[in-house]
Every structure is written in structure tokens, then in C-alpha cells.
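Trainee: Among the natural variants in Swiss-Prot is Glu158 to Asp, noted as: In strain: MM. Record note (Swiss-Prot), natural variant Ser171 to Thr: In strain: MM. The unchanged residue is displayed. A natural variant is reported in Swiss-Prot for this position, Ala219 to Thr, and the note states: In strain: MM.
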Amino acid sequence: MAPTKRKGECPGAAPKKPKEPVQVPKLLIKGGVEVLEVKTGVDAITEVECFLNPEMGDPDENLRGFSLKLSAENDFSSDSPERKMLPCYSTARIPLPNLNEDLTCGNLLMWEAVTVQTEVIGITSMLNLHAGSQKVHEHGGGKPIQGSNFHFFAVGGEPLEMQGVLMNYRSKYPDGTITPKNPTAQSQVMNTDHKAYLDKNNAYPVECWVPDPSRNENARYFGTFTGGENVPPVLHVTNTATTVLLDEQGVGPLCKADSLYVSAADICGLFTNSSGTQQWRGLARYFKIRLRKRSVKNPYPISFLLSDLINRRTQRVDGQPMYGMESQVEEVRVFDGTERLPGDPDMIRYIDKQGQLQTKML
């Protein structure tokens with residue numbers, strides 16, 4: 001029987017070349033928000049990491065992330081919650097570097113949000129069952145945080161557009177909050193008059209506003225709500241989940257005026273005190289957003305830019321109405337060219353919507 005041939009390379013054979021390393025994005029610079037001021041190339045990718053703190057009410061300096069103790073009214077007409085009982089949306093604007101020095105070009109560069117990695121920070125803090133919570137058993141630990149919970153975040157190139165919906169249109173909300181104006185019974189279902197932009201942090205109560213599904217073409221939002229009295233919070237921790245922000249055309253939110261907007265609301269449930277009172281508990285949210293530069297058609301012709309510049313320099317006057325439903329303008333006349341003197345000064349001549357000359361006798 002012939003000897004078995006040894007596996008492996010023959011003596012004197014040239015060694016195999018090692019495989020080329022995988023290509024990954026080259027890190028140009030890393031730091032704080034001041035890094036955004038560094039000019040980069042057209043193909044550069046920028047990553048922004050930030051976090052939003054919860055706005056639950058914070059009744060005192062020791063209860064950051066908690067609301068004021070809740071109290072329910074006996075009927076709809078007497079409902080008047082206090083300001084610090086109301087969890088509100090958190091929002092922020094992140095300024096991005098200016099990409100265009102010449103706004104008269106046919107094409108411009110805009111920042112485009114491509115992906116986001118996000119998670120709720122501090123979920124293990126809810127394992128604390130020994131700090132002032134109501135006991136489940138006489139000699140046991142405290143009651144864990146439970147009840148209705150809501151987790152929401154949004155990333156966009158402009159402020160999130162909101163739709164107002166109320167549980168009780170007769171509720172009287174306190175000063176310092178922004179709620180739907182002039183509510184009616186229709187406000188408890190769908191009233192298209194209740195529109196707003198999420199343009200202020202800690203001002204829009206979560207119970208009054210939801211993202212508007214008919215708008216927000218330039219934003220992406222995600223949220224879950226779980227209702228119930230004894231529902232436990234279910235949250236995940238991972239740095240491997242990435243949410244793609246591109247639409248079906250492969251385009252992500254375009255950051256208008258070089259501004260990126262992030263919003264969040266993370267209500268984990270109700271904390272039950274030893275006295276039996278309850279408070280909302282909220283946590284912060286972390287964002288890691290990847291942006292790239294996209295070439296777009298210039299939507300602002302030079303005539304628009306000049307007109308806008310001139311209009312901004314015009315002095316504004318808060319005067320009586322001269323346009324709209326209550327306009328005090330009686331008549332406008334337009335003269336063009338000359339004609340022979342008419343014999344009837346009361347004859348009305350005008351051009352209709354079709355551009356035809358019309359004559360009307362009084």
C-alpha cells in the first residue's frame with residue numbers, strides 16, 4: 001500500500017498571501033459637539049450621539065424622573081391636573097455644519113439622516129424594590145413599577161408634527177403646558193383643527209398629543225403603548241439593533257437649515273409609594289444617528305432669496321386687519337395704459353378670471 005500523501009504545502013512553495021482586511025469607514029475625528037464645526041469631504045459620514053432626559057414633572061430636586069403624586073377626580077367636569085402631574089415630550093435641536101456657501105447653485109448639499117441606534121437608559125434601576133415602595137408582603141420587597149407604559153422616539157429634519165386628541169375635552173390644563181385650543185367633544189376623537197409642531201421641550205403633555213400620521217414626511221417616529229393596571233415594563237438592551245430611516249424611495253429625513261431634531265417620551269409605568277400614592281416613572285433615551293451628505297435640487301431660486309431678504313428688512317406693524325375674512329380693504333383699482341375718455345363714468349369694466357374684458361352698467 002502506497003504511503004499516504006502528507007497534506008499541506010510542499011517544501012519550497014511560495015507562502016500564500018494573507019486576505020485583505022475588510023474595508024470599514026475611516027475615522028477622521030472624534031470628540032464633542034465642537035467636532036461638527038470641522039469641514040469634511042462630500043463622501044464623509046457623520047455620527048452624532050446624544051441623549052434626551054425624561055420630562056415627567058420632577059416635583060422636587062430629589063425626584064428627577066418622577067411625576068407629582070397622581071390624584072383622580074370623581075367626574076369629568078372637575079378634572080384639573082397640576083402641571084407636575086403631566087409627563088411631557090422631550091425634544092431638542094442639534095445644529096449641523098453649514099454645507100453650502102453659495103445658495104444660488106442649481107444643486108445643494110443637505111444632511112440626510114440614514115440610521116439610528118437607540119435604547120432606554122437605566123432600566124435596571126427599576127430592580128430597586130427597597131426604596132420607599134409599597135410592600136407586597138409584610139416582610140418582603142416593595143411593589144415593582146407597573147401599569148400603563150409608553151415608549152416613543154422620533155428623528156427628523158424638522159420639528160415633529162402633532163395631532164391633538166383628548167380623553168376629556170372638559171379638562172382644564174395648567175399654565176406652562178401647550179394643549180389643543182378651544183376643545184370640543186369632537187376633540188375626544190379626531191379634530192383636524194388641533195395641529196401643532198413639537199417645538200418646545202417639556203411643554204406638550206403626552207396625554208394630549210400624538211404624532212400626526214398624515215404629515216411628518218420629513219421625520220420618522222416609532223412608538224409602543226401597553227395599557228393596564230398590572231402590566232410590567234418590557235424593555236431590551238442591545239447595541240446591535242439599527243433602525244433604518246430611509247423611505248421606499250431610499251431617502252431619509254433631510255435636515256432643513258442644517259438642523260437635526262430628536263424627540264422622545266419613555267414612561268415606564270407607575271411607582272407605588274408606601275402610602276399607596278402613585279407617580280409616573282420615566283427614563284432617558286440614548287441616540288446614535290448616522291448622517292450623510294445628499295445632493296438635492298435647489299428649491300430656492302435667487303428671486304425668492306432676494307425677496308425674502310427684502311421682506312425681512314421691512315418693518316413689521318401689528319395693525320388692523322387688511323387681509324383675510326375681516327379685511328378692511330374696500331376696493332383695489334389697477335390701471336394699465338391709456339384710453340379715450342369714456343362718456344359714462346359709472347360704467348364698470350374689469351377682467352374676469354378667464355382674462356376676458358367685461359363691461360357692466362350700474
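Quick reminder: no glycine exception, Cβ is built from N, Cα and C everywhere.
At each noted position, the model has the original residue.
Let's see these features in context: how buried, what's close, how far.
Mentor: The Cβ of Glu158 (variant position) lies under 8 Å from the Cβ of Asn218, Ala219, Lys256, Ser259, Tyr261, each on the same chain and at least six residues away in sequence.
Taking the Cβ of Ser171 (variant position) as centre and 10 Å as the limit, one finds 19 other Cβ atoms among all the protein chains shown.
Cβ contacts within 10 Å of Ala219 (variant position), excluding its own Cβ and spanning all protein chains shown: 22. When secondary structure is read from DSSP and collapsed to three states, Ala219 (variant position) falls in the strand class.
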